[in-house]
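According to Swiss-Prot:
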BINDING   His193, Asp216, Asp220, Asp323  Mn(2+) 1 binding site
BINDING   Asp216, His218, Asp323, Asp325  Mn(2+) 2 binding site
BINDING   Asn222, Ser229, Asp274  L-arginine binding site
MUTAGEN   His193 to Ala  Loss of catalytic activity. No defect in oligomerization
MUTAGEN   Glu295 to Arg  11-fold reduction in affinity for L-arginine. Loss of oligomerization
MUTAGEN   Asp323 to Ala  Loss of catalytic activity and loss of oligomerization; when associated with A-325
MUTAGEN   Asp325 to Ala  Loss of catalytic activity and loss of oligomerization; when associated with A-323
MUTAGEN   Arg404 to Ala  3.4-fold reduction in affinity for L-arginine. Loss of oligomerization
Amino acid sequence: MLDTIESYIKSHKEKENLYVKKNVSIIGSPLAAGQPLGGVQLACDDLRKLGLHNVIDVLGWKYEDIGNIDNGDNEMKQEKKTNNYINNNDNNNDNNNDNNNDNNNNCYIPNGVIKEKKHDLSNNKMNGYVNHNFYGNYEENNVISTNDKYKNNCYYDNIRNIKEIGIFSKNLFDTMSNELRKKNFVLNIGGDHGVAFSSILSSLQMYQNLRVIWIDAHGDINIPETSPSGNYHGMTLAHTLGLFKKKVPYFEWSENLTYLKPENTAIIGIRDIDAYEKIILKKCNINYYTIFDIEKNGIYNTICTALEKIDPNSNCPIHISLDIDSVDNVFAPGTGTVAKGGLNYREINLLMKILAETKRVVSMDLVEYNPSLDEVDKKVHGDSLPILDNATKTGKLCLELIARVLGYDIV
C-alpha cells in the first residue's frame, strides 16, 4: 500500500507545470474604462475578500499578491499640461457626416507628423452605426491584415477613454512582465477585458511560442472602424492580434512588441457576435468555436480539437483569457454584458480542468466579474474550498475556476 502511495506522489510530481514554479503572482487590474458600467473595477478586491488567498494556499501553491495596478490618475493629471496630441477635427462639428471631404479623417496626429490624404474607413460611420457600404470598402481596402499594424501615422480618435486605458495598460504590462520573469504563474484579475492586451503581450514577450485560449460570449474582435460603441473591451482581441490599421494614442509603448498570431489563438464559447465581427473572424484565420459547436460536439471534444489546432505538438505554453460572461447567467449573473445560452457549470469547470491537465498554463486573465450585479449564493455540501459562506454566486464560481486551473479536482 505504501509503495502505491509513493508511486502516486512521484507520478504527481512528475506532472507539475512544465514552465512555471508552483507560485502564483496575483495582479489586480481594476480597469473599468473599456466599458460603460461601474462595478467591474471592484472584482479584484472582492475575490480577495471571498477567500482567494486561502483557495490558492489550500491547493499547495505559494502566492505573492502584487496588489492592484495604478489606474494612472496621477500620470494623467500631469500629462494634461504636456499633452502632445491634437484632434484635427476640433474645428469641425460634423465629423461623422459622410459628406465630409478627405481632409476629415477622424484621427489624432502627433505634433510634427504630416497628415496623409487617403481614404479612411471611419468615414463610413454615421451616428454611431456602420454604414452598409462598409461591406464593399471592407474587402476593397483589405482592412483585416495581421502584422500590418501602424503602417501609417494616422491615429484613431473614436476609442472611448483611450488615455486612461493606454496609461493603465503600460503599468500592467511592466508589472506583469516583471512577475513572468520570476517564472511564476501570473493571475491577472480584471477589470474589464481590456486588460488582456497587456497580459497577453507581456506573456508573449516571455514565451514567444505562446498559445492563447480566449473564452468569451463575445468576439471582442471589432476594430475601431467597425465598433458600434467605441468601447475598448469589444476590440481588445483585435488589438492584440495587430489588426488595427492606425496608431492608438497612448499605446506607442507597444508598437515594437511581438503581437499575437491568429493561428495561435482559439476562441471558445462565442454566441453574441456583431455583424462585422463575423467578417473579421472568417477573414483573419483565427480558430473559433461557437456555443453551437460545443452543444454539438461536447466541451471535451471542442477544447481538445482547439488545442490540437493551435498546438499540434502539445508543447507550447498557454495563456487563458477567461471572460466570466462566457458562462450562462444562471450560474454567473454578476457580469455586465449578459447573453443567453452560455456555458453551464459543468462545462466551464471541465474546460478549466482540461487546460490545467496540459501542465502548460503560464498565465490567466479572469475578467468582467461585476460584484455590484451579483447575487448571494447558498453554500451546499460540495463546496469544499475555503470560500466565505455568504459568497456571491459569480464570485464563488470565479474562485472555483481559478482553483481548477491550479489543479483542484474531484479526486
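From the backbone N, Cα and C atoms, a Cβ is placed for every residue, glycine too.
Shown here: features listed in Swiss-Prot, placed on the structure.
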{"residue": "His193", "record": "mutagenesis position", "contacts (Cβ under 8 Å, 6+ apart)": "Gly34, Asp216, Asp220, His233, Thr236, Ser321, Asp323, Asp365, Val367, Glu368"}
{"residue": "His218", "record": "Mn(2+) 2 binding site", "contacts (Cβ under 8 Å, 6+ apart)": "Gly234, Ile270, Asp272, Ile273, Asp323, Asp325, Thr337, Ala339"}
{"residue": "Asn222", "record": "L-arginine binding site", "contacts (Cβ under 8 Å, 6+ apart)": "Pro228, Gly234, Met235, Ala238, Asp274, Tyr276, Glu277, Ile280"}
{"residue": "Glu295", "record": "mutagenesis position", "contacts (Cβ under 8 Å, 6+ apart)": "none"}
{"residue": "Arg404", "record": "mutagenesis position", "contacts (Cβ under 8 Å, 6+ apart)": "Asn349, Met352, Lys353, Ala356"}
Worksheet item: Taking DSSP three-state, what's His193 (mutagenesis position) in: helix, strand or coil?
Response: helix
Discussion item. So, three-state DSSP: helix, strand or coil for Asn222 (L-arginine binding site)?
Written reply: coil
Item to complete: Among Asn222, Ser229, Asp274, the annotated L-arginine contacts, find the widest CA pair distance and round it to a whole Å.
Response: 11
Worksheet item: Within 8 Å of the Cβ centre of His193, Asp216, Asp220, Asp323, which other residues of the chain have their Cβ, at the recorded Mn(2+) 1 site?
Response: Ala196, Trp214, Ile215, Ala217, His218, His233, Thr236, Leu237, Ser321, Asp325, Ser326, Val367, Glu368
